[in-house]
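Novice: If you scroll down you'll find the structure; I have some questions about it.
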Amino acid sequence: MDNKNFQSKTGFNLENTYLTLPNIFFSEQNPKGSKNPKLIKFNTSLAEELGLNEEVLNSDFGLNIFAGNETFPGIVPIAQAYAGHQFGHFTMLGDGRALLLGEHVTKDCKRYDVQLKGSGRTIYSRGGDGKAALAPMLREYIISEGMHGLGIPTTRSLAVVSTGEEVLRERFEQGAILTRIASSHIRVGTFAYAAQWGTLEDLKSLADYTIKRHFPNIADNENKYILFLEEVINRQAELIVKWQSVGFIHGVMNTDNMVISGETIDYGPCAFMDTYDTNTVFSSIDYAGRYAYGNQPNMALWNLARFSEALLPLLNPNLDEAVNIAKKSISNFSKLYKKYWFNKMRTKLGLFTEKENDELLIEGLLSTMQKYEADFTNTFVSLTLNKFEDEKVFSSDEFKTWYALWQNRLKEENRPQEEVRNLMMNNNPYIIPRNHLVEEALKNAEKGDFTFMDNLLEALKNPYSYSKDLEKYTKLPEKSDTPYVTYCGT
């Protein structure tokens, strides 16, 4: 089947412009394929958004694409090369178990990578087997869709297939492949790789390609590389604020896990915070708390500093001048983050305008929440509904004092109560992909029962809907002596 007929049948409008880059950035390779694949999950709503033929892709024809048994006609799959600072240590990486099948261009000219994750070993695999297990792939499916529902930029999952073979992790698990959709997979680590092992022309080619793809409005500007750095800094500031505002903890914010597009990517050891504590860590390998909830803004800044270092030769031919430009741009991150953070927190408290003491009001609430171990999500739900259950935070003197200050601040706004409530409801999710709910969904799914997962996914499409039907997803996990721990399974 040629590309035209394939496009007509599937809806995929395929290209691979990444192949126009110098060949140090990729390695051509076909997926290994699956002997006995089974379609486990197909994202109908995403397929519809992308203009794909849901019926065809939800059949055996689509299964063979998602299982790596069929590639796109005329398009060469590639594994992408990149480096990464893993917990601060620089190393060569690359797609060790993923292949970019191609780029789908929608009718409104939006371009998306179509990537298979878990499709077999590549030239960059190092010691890994190139495969993925079912539970981690389903976990990424659930959480990425949850993030999308929350309005947070993210890669998404089009399909998950089981491969019919077992993979050895701590135990034998069902093998799987996830089809990931992303604006692109160009990472901070891609630029670090180019700066370390490529030529100046290689670095320039990558920057020009990325600007044309993600920031076309600056492509013809004589200062485009400086503007490029500033645009990436701004997007990351916006993204991290959105993470923080819902208690999302990525868990492994290495430079290879920060993409230039400003999407959330690589959901390995991520989790959502229940009890508000800025020191919260879930990842089994984050012993020192480098990527703790409260440290995520600093780690984003650290990553962006590494990005600016990679761009130095493009910022100015004079190294000292380039360093000064980079420092000036990087210094804006904290200002942008602070601005976006307090703006977001105002909306969570129903405030439409900015006042001098708002920062103290916001910090006062958060410090009280931390002191009394309040649930992050449900505290803001309680404020939104103005209904307070028998939680120790709400009966504390600190909260009562804070509440009076907040009510006075709301009076200064002089807005109708309905407007305030709507603003809060649109910014305080009623539900999130709570860790215990995700684990229950995965536990059942591994046994072949997808009922709970399907219901959870449906609920997560509308997390800001304060519906009685969603109340069961607001319940906290049972108290346990064993802390919740996540692993880099994805």
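From the backbone N, Cα and C atoms, a Cβ is placed for every residue, glycine too.
If you look for the noted substitutions, you won't find them, since the model keeps the original residues.
The natural variant E48 to K is recorded by Swiss-Prot, whose note states: In strain: 8-6. According to Swiss-Prot, the natural variant V56 to I carries this note: In strain: 8-6. Under its natural variant annotations, Swiss-Prot gives V76 to T the following note: In strain: 8-6. Annotated ATP binding site per Swiss-Prot: G94, G96, R97, K117, D129, G130, R180, R187, D266, in sequence order. One entry in Swiss-Prot concerns the natural variant C109 to G. Its note says: In strain: 8-6 and NCIB 10662. Here Swiss-Prot notes a natural variant, E201 to D, with the remark: In strain: NCIB 10662. The active site, proton acceptor annotation in Swiss-Prot covers D256 and rests on sequence analysis. Taken from Swiss-Prot, the feature Mg(2+) binding site covers N257, D266. The natural variant T347 to A is recorded by Swiss-Prot, whose note states: In strain: NCIB 10662. Listed in Swiss-Prot is the natural variant D481 to N, annotated as follows: In strain: NCIB 10662.
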Novice: Name, in the order they occur in the sequence, the residues of the same chain whose CB lies under 8 A from the CB of G94 (ATP binding site) and which sit 6 or more residues away.
Specialist: S27, A79, Q80, A81, Y82, T122, I123, Y124
Novice: Cα of E48 (variant position) to Cα of D129 (ATP binding site): how many Å, rounded?
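Specialist: Cα-Cα distance, E48 (variant position) to D129 (ATP binding site): 33 Å.
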Novice: Between C-alpha atoms, which of these variant positions comes nearest to D266 (ATP binding site): C109, E201, T347?
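Specialist: If we rank C109, E201, T347 by Cα distance to D266 (ATP binding site), first place goes to C109.
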Novice: Fill in the CA-CA distance, D256 (active site, proton acceptor) to T347 (variant position), as an integer in Å.
Specialist: 32
Novice: What three-state secondary structure does DSSP assign to D266 (ATP binding site)?
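Specialist: Note: D266 (ATP binding site) is coil by DSSP, not helix or strand.
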Novice: Would you mind reading off the Cα separation of E201 (variant position) from R180 (ATP binding site), to the nearest angstrom?
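Specialist: Computed Cα spacing between E201 (variant position) and R180 (ATP binding site) is 30 Å.
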Novice: Taking the Cβ of D266 (ATP binding site) as centre, how many other Cβ atoms lie within 10 Å?
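Specialist: If we count other Cβ atoms within 10 Å of D266 (ATP binding site), we arrive at 23.
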Novice: Which of these variant positions has the least crowded Cβ, counting other Cβ atoms within 10 Å: V56, V76, C109?
Specialist: C109
Novice: I need the CA-to-CA distance for C109 (variant position) versus R180 (ATP binding site), whole Å please.
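Specialist: So the alpha carbons of C109 (variant position) and R180 (ATP binding site) sit roughly 19 Å from each other.
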